[in-house]
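Summarising the annotation, Swiss-Prot assigns domain 'DOD-type homing endonuclease' to 183-306 and lists sequence analysis as the type of evidence. Record note (Swiss-Prot), mutagenesis GLU785 to Ala: Decreases the stability of the PCNA-RFC complex and reduces the clamp-loading activity; when associated with A-795; A-796; A-831 and A-835. The unchanged residue is displayed. Here Swiss-Prot describes GLU795 to Ala as a published mutagenesis experiment; the accompanying note says: Decreases the stability of the PCNA-RFC complex and reduces the clamp-loading activity; when associated with A-785; A-796; A-831 and A-835. Annotation of the mutagenesis experiment ASP796 to Ala in Swiss-Prot: Decreases the stability of the PCNA-RFC complex and reduces the clamp-loading activity; when associated with A-785; A-795; A-831 and A-835. Quoted from Swiss-Prot, the note on the mutagenesis of GLU831 to Ala is: Decreases the stability of the PCNA-RFC complex and reduces the clamp-loading activity; when associated with A-785; A-795; A-796 and A-835. Under mutagenesis, Swiss-Prot gives GLU835 to Ala with this note: Decreases the stability of the PCNA-RFC complex and reduces the clamp-loading activity; when associated with A-785; A-795; A-796 and A-831.
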Amino acid sequence: MSEEIREVKVLEKPWVEKYRPQRLDDIVGQEHIVKRLKHYVKTGSMPHLLFAGPPGVGKCLTGDTKVIANGQLFELGELVEKLSGGRFGPTPVKGLKVLGIDEDGKLREFEVQYVYKDRTDRLIKIKTQLGRELKVTPYHPLLVNRENGEIKWIKAEELKPGDKLAIPSFLPLITGENPLAEWLGYFMGSGYAYPSNSVITFTNEDPLIRQRFMELTEKLFPDAKIRERIHADGTPEVYVVSRKAWSLVNSISLTLIPREGWKGIRSFLRAYSDCNGRIESDAIVLSTDNNDMAQQIAYALASFGIIAKMDGEDVIISGSDNIERFLNEIGFSTQSKLKEAQKLIRKTNVRSDGLKINYELISYVKDRLRLNVNDKRNLSYRNAKELSWELMKEIYYRLEELERLKKVLSEPILIDWNEVAKKSDEVIEKAKIRAEKLLEYIKGERKPSFKEYIEIAKVLGINVERTIEAMKIFAKRYSSYAEIGRKLGTWNFNVKTILESDTVDNVEILEKIRKIELELIEEILSDGKLKEGIAYLIFLFQNELYWDEITEVKELRGDFIIYDLHVPGYHNFIAGNMPTVVHNTTAALALARELFGENWRHNFLELNASDERGINVIREKVKEFARTKPIGGASFKIIFLDEADALTQDAQQALRRTMEMFSSNVRFILSCNYSSKIIEPIQSRCAIFRFRPLRDEDIAKRLRYIAENEGLELTEEGLQAILYIAEGDMRRAINILQAAAALDKKITDENVFMVASRARPEDIREMMLLALKGNFLKAREKLREILLKQGLSGEDVLVQMHKEVFNLPIEEPKKVLLADKIGEYNFRLVEGANEIIQLEALLAQFTLIGKK
């Protein structure tokens with residue numbers, strides 16, 4: 001077996017999965033937890049479990065998938081093969097940017113961290129109404145709009161016809177004019193180059209188009225000899241003899257839009273449409289010679305916000321909005337086609353963007369905040385977008401008002417008479433109350449009038465009138481007298497009477513109402529479903545997406561090469577034959593295998609709460625699994641909920657009830673990074689296991705085992721570099737090892753720091769020491785070397801500076817000052833300041849501190 005083939009085999013599967021512990025004995029560095037879990041296996045019973053600890057991939061497409069990278073259109077396989085050198089597994093990259101969407105559905109450009117190549121024996125093929133076709137791995141998430149209006153990431157294997165796939169409504173490509181691009185559009189639409197003798201012909205019935213082609217030819221190719229003739233059958237033709245023009249067209253592929261065409265894509269599309277565009281009864285149709293060209297034209301049209309449909313080799317533009325945009329942005333040179341197309345704007349229906357609206361969620365927001373916007377049940381997407389804007393304006397006002405009311409109602413209105421006694425002289429003067437009368441109030445021998453109570457409270461800094469006014473506003477706008485009355489244990493008319501009366505007898509009850517209303521405000525402001533609804537409305541108004549209905553979902557079996565681009569943070573990018581938005585747990589599995597043996601899969605359900613956070617997951621998936629009895633003689637089933645701290649408060653409450661309901665035959669294992677985010681009623685029902693970061697020696701032992709098994713040479717320097725970066729995280733350590741192995745079978749510290757996008761710690765320390773010793777310019781030079789040559793971000797450098805500052809040979813007070821400065825400048829970077837300027841300013845601070 002050759003080295004090249006052997007290396008491909010080594011890297012064809014993520015090692016973090018390949019070397020995942022299968023049994024409890026395989027788990028490294030958590031002996032205190034393994035011991036307790038083994039006891040559960042031995043006894044055959046266990047309580048609900050909560051795994052808490054610090055945070056520890058595969059989403060792939062086929063190689064023929066189109067992707068826009070650095071402003072150009074590539075095939076994904078071609079791009080990854082070029083960047084990875086054909087290697088399987090992850091390959092770190094720098095300077096590669098792709099288009100994706102942010103949390104509000106707006107198009108943005110994102111950095112790619114690494115490219116990935118792998119094999120699979122199973123794919124999901126997806127077709128849509130507009131002619132899109134995607135082939136992705138079964139677990140690849142796609143952004144989908146479901147029948148009930150939900151918008152969420154769904155794994156490909158769970159998609160079904162009728163779901164709506166997110167596609168960008170436009171692509172921010174260069175859309176300018178260019179005479180060469182226009183000439184190429186004409187040539188590729190109606191031109192022909194003879195195999196020899198430098199002859200090019202151009203055939204078109206329209207004399208104006210032939211004239212334009214000849215003008216462009218004369219302008220672009222000075223050596224051209226041009227003549228026009230009419231054949232005996234009446235066919236008009238332009239003959240061009242030009243070595244330069246002939247060489248150009250023979251150097252490009254005629255099945256794709258050439259690079260020169262993309263540089264002036266508006267000009268190219270107009271010329272191509274003049275030649276190959278036709279007007280049908282309800283659409284403009286652009287004919288092509290092959291599917292690849294049709295796909296590229298669809299991408300090009302998307303850059304103008306024109307959503308096209310593919311039908312074989314035809315690109316179809318339909319709907320008034322699309323046709324009008326096409327005519328405004330691209331158009332036809334010929335008046336006859338232009339007039340025909342303009343008639344379609346009046347004939348065709350207004351385009352619907354196809355989004356199913358989540359009326360239930362919108363209604364919840366309206367009811368929760370008592371919004372006054374008129375409801376329209378049969379909303380089109382466009383009307384829903386307008387409604388969301390109206391709602392958002394009202395919501396911002398209401399939330400702002402609720403915060404103001406909360407601030408006012410946070411202050412008690414009961415007077416502390418001991419405090420009045422201390423300030424009696426001031427009260428007598430400002431409240432204008434006689435001394436003997438005030439003394440009786442302080443002793444409780446008589447009560448002040450309500451007016452006097454208000455004046456006394458003012459002296460103590462209590463604004464009773466403002467608080468009562470806030471209570472009235474909340475009761476009328478956000479609650480009801482009936483709701484407050486139920487909580488108070490009285491009738492609603494009593495609440496109204498109390499709030500509007502002016503007797504001091506009601507002050508104690510007013511204080512109770514204040515507390516009730518404050519509690520209700522806090523419930524509203526912390527309502528998870530309300531926040532979800534507001535986020536949905538923001539998305540509805542701001543998103544730059546169109547929704548294409550899925551018509552077919554089919555499973556494919558075979559041996560497939562697949563590719564991925566890893567985009568940290570947002571985990572999605574624009575790809576597909578037409579632009580589409582595509583995306584980017586150990587102890588529980590080991591315990592399930594030990595408990596259930598071969599039947600573990602039948603008795604084990606795994607869910608990721610960060611993907612499936614809503615209350616419906618608890619009500620549907622969990623309950624459906626929990627209702628059935630365990631298989632194979634097991635006494636209970638296991639439901640493993642990863643990233644449980646991502647569940648909403650409502651979902652956690654539903655989970656608590658489900659845990660109680662099915663406690664006889666189901667045990668829950670909840671895994672989270674922060675147990676504090678799990679509600680107390682759930683924590684009290686679980687045995688809690690706190691996973692600690694692994695010791696370096698435990699990680700080192702596992703890495704040496706993997707390296708030996710994979711035929712790698714793991715140097716001591718390389719091992720120490722991995723341990724330094726991993727910081728007790730085994731998953732991170734294994735991923736770094738695999739990424740470094742993609743570069744070389746010898747794992748050195750140089751390769752490790754390269755793939756992990758980290759600077760050497762000694763380089764960071766040297767830079768800081770240079771600054772502290774007063775050598776600012778050399779420190780600045782070292783900083784620029786780290787940033788520019790090693791390609792690190794400013795935040796990466798700051799994180800390492802913070803880690804290394806405590807290892808510097810300086811006095812402790814200076815370390816405190818430096819750590820404080822690093823924190824300050826990190827905040828500046830997070831706020832969006834220029835990283836080079838801020839880091840150089842930080843080094844200047846180091847220099848000043850070093851002189852003290």
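Any Cβ shown, glycine's included, is placed from N, Cα and C.
Original residues only.
Given the structure is predicted, the values throughout are model-derived calculations rather than measurements.
Long-range Cβ proximity for GLU831 (mutagenesis position), meaning a same-chain Cβ under 8 A and a gap of 6 or more residues, is found for none.
A 10 Å radius around the C-alpha of GLU835 (mutagenesis position) takes in these mutagenesis positions out of GLU785, GLU795, ASP796, in sequence order: GLU795.
The Cβ of GLU795 (mutagenesis position) lies under 8 Å from the Cβ of ASN826, LEU829, VAL830, GLU835, each of which sits 6+ residues away along the same chain.
With all protein chains in the displayed structure included, the most crowded Cβ environment within 10 Å among the mutagenesis positions GLU785, GLU835 is that of GLU835.
Summarising model confidence by region, the domain 'DOD-type homing endonuclease' (183-306) averages a pLDDT of 86. The two recorded residues ASP796 (mutagenesis position) and GLU785 (mutagenesis position) have their Cα atoms spaced 14 Å from each other.
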